[in-house]
Amino acid sequence: MSSNSTPEKVTAEHVLWYIPNKIGYVRVITAALSFFVMKNHPTAFTWLYSTSCLLDALDGTMARKYNQVSSLGAVLDMVTDRSSTAGLMCFLCVQYPQWCVFFQLMLGLDITSHYMHMYASLSAGKTSHKSVGEGESRLLHLYYTRRDVLFTICAFNELFYAGLYLQLFSNSATFGKWTTIISFPGYVFKQTANVVQLKRAALILADNDAKNANEKNKTY
């Protein structure tokens, strides 16, 4: 009887409460709370912000383990990443006015490259923006297909900004300085990957537009 039973119909409410999506909601809450304590409580901020970042690895694992991969989860994951980093960078713009333009450019690159990369991947019929063949881009293939590489580079990217943040407080200035120095190579790799995926996304979209234009021309 159990082998022939009809699987329960999945509803929107089920998807909303998938285990990885619940983890995603916790990520949003901890990231938001970290903004409230960011100005005066570096220890509390570090714990909350780190929790939000570390849960990023857990939600993907749970999605695969329980077969609960969803578009909602993928989008929630990406916008939480971008929003939490943006919040920290906004604070750094205020505290490091001499580097404000640099932070603005890096934030723009981060948001633009990830949005265009996801949109272009979906437009090309791919189920995930992380599906990058080695022939398309060796760097992005390494970055997106190796979970250890993806986790390490993303961690270094966050640690670079976190190190700059910690340098603002006397009790953690030295630790913050070394955190920034050690994470810098990974940070450079991340920005390079952003540039590469931005270029790749633009080419994919342009190629799709060219194909559509040629198809329309055939009708005339």
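Just so it is clear, glycine is given a Cβ too, placed from its N, Cα and C backbone atoms.
This is the original sequence, none of the listed changes applied.
Reduced to three states, the DSSP call for Asp56 (Mg(2+) 1 binding site) is helix. Close to Asp56 (Mg(2+) 1 binding site) in the fold, though at least 6 residues off in sequence, lie Arg27, Asp77, Thr80, Asp81, Cys154, each with a CB less than 8 Å from its CB. The Mg(2+) 1 binding site feature in Swiss-Prot is assigned to Asp56, Asp59, Asp77.
Its own atom aside, the Cβ of Asp81 (Mg(2+) 2 binding site) has 20 Cβ atoms within 10 angstroms in the protein chains shown. The feature Mg(2+) 2 binding site is assigned by Swiss-Prot to Asp56, Asp77, Asp81, with similarity to another entry given as support.
The Cβ of Arg64 (CDP-1,2-diacyl-sn-glycerol binding site) has 11 other Cβ atoms within 10 Å, all protein chains considered. The CDP-1,2-diacyl-sn-glycerol binding site annotation in Swiss-Prot covers Gly60, Arg64, Ser70.
What Swiss-Prot says about the mutagenesis result for Tyr66 to Cys is this: Strongly decreases enzyme activity. On its own chain, Tyr66 (mutagenesis position) has Tyr18, Ile19, Pro20 as residues at least 6 apart in sequence with a Cβ closer than 8 Å to its own Cβ.
One entry in Swiss-Prot concerns the mutagenesis experiment Val69 to Cys. Its note says: Strongly increases enzyme activity. For Val69 (mutagenesis position), other Cβ atoms within 10 Å of its Cβ number 15. Secondary structure at Val69 (mutagenesis position), as computed by DSSP, is coil.
Reduced to three states, the DSSP call for Asp81 (Mg(2+) 2 binding site) is helix. Annotation comment: Swiss-Prot describes Asp81 as active site, proton acceptor.
In Swiss-Prot, a published mutagenesis experiment is listed as Cys154 to Ala, annotated Strongly decreases enzyme activity. Note on Cys154 (mutagenesis position): other Cβ atoms within 10 Å of its Cβ, all shown chains, come to 18.
Long-range Cβ proximity for Ser70 (CDP-1,2-diacyl-sn-glycerol binding site), meaning a same-chain Cβ under 8 A and a gap of 6 or more residues, is found for Val15, Tyr18, Pro20, Asn21, Ala63. Gly60 (CDP-1,2-diacyl-sn-glycerol binding site) and Val69 (mutagenesis position) are 8 Å apart (CA-CA, integer value). Taking a C-beta cut-off of under 8 angstroms and a sequence separation of 6 or more, Gly60 (CDP-1,2-diacyl-sn-glycerol binding site) has the following same-chain neighbours: Pro20, Asp77, Arg147. Considering other CB atoms within 10 Å as the measure, the emptiest surroundings among the binding-site residues Asp59, Asp77 are those of Asp77.
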